[in-house]
Amino acid sequence: MADFEELRNMVSSFRVSELQVLLGFAGRNKSGRKHDLLMRALHLLKSGCSPAVQIKIRELYRRRYPRTLEGLSDLSTIKSSVFSLDGGSSPVEPDLAVAGIHSLPSTSVTPHSPSSPVGSVLLQDTKPTFEMQQPSPPIPPVHPDVQLKNLPFYDVLDVLIKPTSLVQSSIQRFQEKFFIFALTPQQVREICISRDFLPGGRRDYTVQVQLRLCLAETSCPQEDNYPNSLCIKVNGKLFPLPGYAPPPKNGIEQKRPGRPLNITSLVRLSSAVPNQISISWASEIGKNYSMSVYLVRQLTSAMLLQRLKMKGIRNPDHSRALIKEKLTADPDSEIATTSLRVSLMCPLGKMRLTIPCRAVTCTHLQCFDAALYLQMNEKKPTWICPVCDKKAAYESLILDGLFMEILNDCSDVDEIKFQEDGSWCPMRPKKEAMKVSSQPCTKIESSSVLSKPCSVTVASEASKKKVDVIDLTIESSSDEEEDPPAKRKCIFMSETQSSPTKGVLMYQPSSVRVPSVTSVDPAAIPPSLTDYSVPFHHTPISSMSSDLPGLDFLSLIPVDPQYCPPMFLDSLTSPLTASSTSVTTTSSHESSTHVSSSSSRSETGVITSSGSNIPDIISLD
C-alpha cells in the first residue's frame with residue numbers, strides 16, 4: 001500500500017511530457033490535456049500495473065527530480081540545515097574557491113513564513129504521509145554540460161568560469177548570484193599588452209574578459225540569451241547592457257539582443273586580487289540559464305579573410321557539377337531550363353566581385369564578396385546569406401574556384417550565362433543602333449556667319465501639320481543637282497562683320513547656300529507685320545509708295561524712345577522687284593523695319609544690323 005501511495009505521488013508530480021512518455025510506454029492513448037493524461041495514468045496505476053511500468057515511473061521521477069528528500073524521519077536535522085542555509089548574510093564567503101564557485105544568495109526567507117520551505121515542512125506534521133512526501137523543486141546541476149556557439153571574431157584563450165547554472169534558490173521572483181574569479185600573471189600581462197588608448201580617455205583591448213549567458217540546454221550549442229530583468233555588477237560597478245531590440249509586433253515584451261559582454265574595463269588587472277561578478281535576474285517558469293566567463297582575443301575581418309583564403313579555393317569542377325545538375329532536364333517537367341544567367345556583381349556592395357564566396361549550405365550559384373560580407377558581420381554579426389536569406393556561418397563559407405576563373409578571364413562584363421555542359425559565355429549588352437526618325441523636324445545649325453540662330457516656322461493652310469527641314473550648312477554640289485521637295489522662302493537676319501557703313505539697313509543675298517524653293521502662296525503671308533514683335537505700329541507695305549526713298553516715317557509716328565531698339569538706319573541699298581516693296585528709314589537715332597516679299601524668285605533676304613552684337617534670325621519655313 002505504501003508503494004502504491006508513493007507511486008501515486010510520483011505520477012501526480014509529472015508534467016505533460018512525463019505523462020505522455022509513461023502512457024506511451026504502457027500502450028495507452030497519450031493525447032489530450034494534462035488532466036486527462038493524469039486520470040489515465042492514475043487509472044493505470046489503480047488497475048494494477050506491471051513491474052516494468054513501476055520501474056518506468058520511478059525512472060521518470062528520478063529524471064524529473066534528481067535530488068529529493070529521502071524522508072522526514074529526522075525532522076530536526078532538516079530544520080537545522082534549512083535555518084543554516086537561510087542564515088547566510090555575507091555575499092561572498094571567505095572559503096570560496098577562486099575558480100568560479102558562487103556563494104549563497106543575499107535574499108533570505110523568513111523561517112516561519114507560510115510560504116517558506118520550513119513552514120511547509122512544519123505544517124505537514126498532521127497531514128497524511130503521501131502529502132508530506134511532496135517533492136521539492138528540481139535543482140539543476142551546478143556545471144551543466146552546456147556548449148556555446150563559437151564566435152568567429154573571437155579566439156578563446158582560457159576559461160575563467162565554466163558554464164554554471166543560475167539556480168533559483170528561493171520562491172521570490174528576483175534572484176541574485178555571486179561569482180568570483182582571478183587572473184593569472186600571464187593573463188594580466190596579455191590583457192595589458194593589448195590595451196589601446198582611444199580619444200576621450202577610453203581604453204580598448206584586443207584580449208578581453210568575456211561574459212556569456214545562455215539557456216541551460218544541452219541538446220545543441222546555445223546562442224547568447226539573456227534572462228528577463230538582467231542586472232550585472234562587476235566589482236560593485238554596474239555594467240551597461242545592450243539596448244532593447246524593437247519588438248517584432250505589438251504586445252510582445254522587448255528583449256535585449258543576445259551577444260557576448262566585454263567586461264574587461266571593470267576587471268581588476270591584478271593576479272593578487274580576485275574579481276567578483278553579481279548577476280540578478282527575474283526567474284521564469286520552465287527556463288534555466290547558465291553563465292560563463294572566458295579570456296578571448298578579438299579578431300578583425302581582415303584576419304578572418306586571410307584564414308578563409310588559407311582554407312583554399314574550392315575546385316571548379318564542384319561548381320560545374322552543380323550547374324549540370326541544375327540544368328539537367330526533368331522528364332516529369334514540361335518546362336526545361338537550358339541556360340542559367342548569373343551576375344558578377346556583389347549583392348551587398350552592388351559592385352564587381354573580387355573574392356567570390358558562398359556557403360556550402362546554399363543551393364544557388366550566385367556568389368557574394370567575401371571581404372564585404374565579413375566587414376558587414378564585424379559591425380553587426382547576423383551571418384545571413386544576402387542571396388537566399390538563409391544561415392551562412394563563417395565555418396561554412398567557401399571560395400568558388402569557377403567564379404575565380406571567370407573573373408580573371410573577362411574583366412569587362414557584369415553577367416555570364418552557363419550552358420548545360422557547364423561551359424559559360426559572357427553576356428555583353430547589345431548596342432542599340434541609332435535610328436533617324438522618318439518624321440521631319442526643325443533643325444538649327446550654327447555657322448561662322450550665324451552666331452545665335454533662332455527659327456520661327458509659319459505653315460501654310462494647305463499643310464499645317466507638316467514640318468520641313470532646311471539645312472543651311474550644306475555646300476556640296478550634290479544637293480544642287482537633286483530636286484528637293486518644295487520649300488517655302490526664308491528670311492534670315494544676320495550680322496555682317498565687314499559692312500562699310502554702320503547702322504544701315506541693307507538687303508543682300510545671303511552667303512549661305514540654300515536649296516531652291518518654289519514660290520509661296522501669297523495668302524499664307526500675313527498682310528501686315530503686326531504678328532511680329534516690333535516696338536511700334538507701322539503702315540501696311542501695300543499703302544506705301546516706292547518713290548519716297550527719303551521720307552522719315554518715324555517723325556510722323558509718336559513713339560517713346562525708351563521702347564525703341566538702338567538701331568541706326570541710314571540708307572537702303574536693295575533692288576526692288578515687281579512683287580517686292582522696301583521701306584527704308586535713315587534716322588540716326590530711331591528704328592525701322594525692312595520687309596521683303598517675293599513670289600517669283602527663290603532667294604533669301606538678309607537684314608543686317610551692326611548696332612547689336614546678337615542677331616535675330618527668323619526662318620519662315
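Using the three backbone atoms N, Cα and C, a Cβ is placed for every residue, glycine included.
At each noted position, the model has the original residue.
What Swiss-Prot records for Cys362, His364, Cys385, Cys388 is Zn(2+) binding site, and it gives sequence analysis as the kind of evidence. Annotated domain 'SAP' per Swiss-Prot: 11-45, in sequence order, evidence recorded as sequence analysis. What Swiss-Prot records for 134-299 is domain 'PINIT', and it gives sequence analysis as the kind of evidence. Experimental mutagenesis at this site is recorded by Swiss-Prot as Cys362 to Ser or Ala, annotated: Loss of MDM2 and TP53 sumoylation and of autosumoylation; no loss of JUN- and TP53-binding. Quoted from Swiss-Prot, the note attached to the mutagenesis of Val467 to Ala states: Reduces affinity for SUMO1. Where Swiss-Prot documents Val469 to Ala as a mutagenesis experiment, the accompanying text is: Abolishes binding to SUMO1. In Swiss-Prot, a published mutagenesis experiment is listed as Ile470 to Ala, annotated Abolishes binding to SUMO1. Here Swiss-Prot notes a mutagenesis experiment, Leu472 to Ala, with the remark: Abolishes binding to SUMO1. The mutagenesis experiment Thr473 to Ala is recorded by Swiss-Prot, whose note states: Reduces affinity for SUMO1.
Separation of the C-alpha atoms of Cys385 (Zn(2+) binding site) and Cys362 (mutagenesis position): 8 Å, rounded to the nearest whole number. Those residues of the chain, other than Cys362, His364, Cys385, Cys388, with a C-beta within 8 angstroms of the mean position of the Zn(2+) site C-beta atoms are Arg358, Ala359, Thr361, Thr363, Gln366, Val387, Asp389, Lys390, Ala392. Rounded to a whole number, the distance between the Cα atoms of Cys388 (Zn(2+) binding site) and Cys362 (mutagenesis position) is 8 Å.
Of the listed recorded positions, namely Cys362, Cys385, Cys388, the sparsest Cβ surroundings within 10 Å are found at Cys388. His364 (Zn(2+) binding site) falls within neither a helix nor a strand when secondary structure is assigned with DSSP, and so counts as coil. Residue counts for the domain 'SAP' (11-45) by DSSP state, with H, G and I taken as helix and E and B as strand, are 25 helix, 0 strand, 10 coil.
Taken together, the residues of the domain 'PINIT' (134-299) have an average pLDDT of 88. The Cβ neighbour count for His364 (Zn(2+) binding site), using a 10 Å radius and every protein chain shown, is 14.
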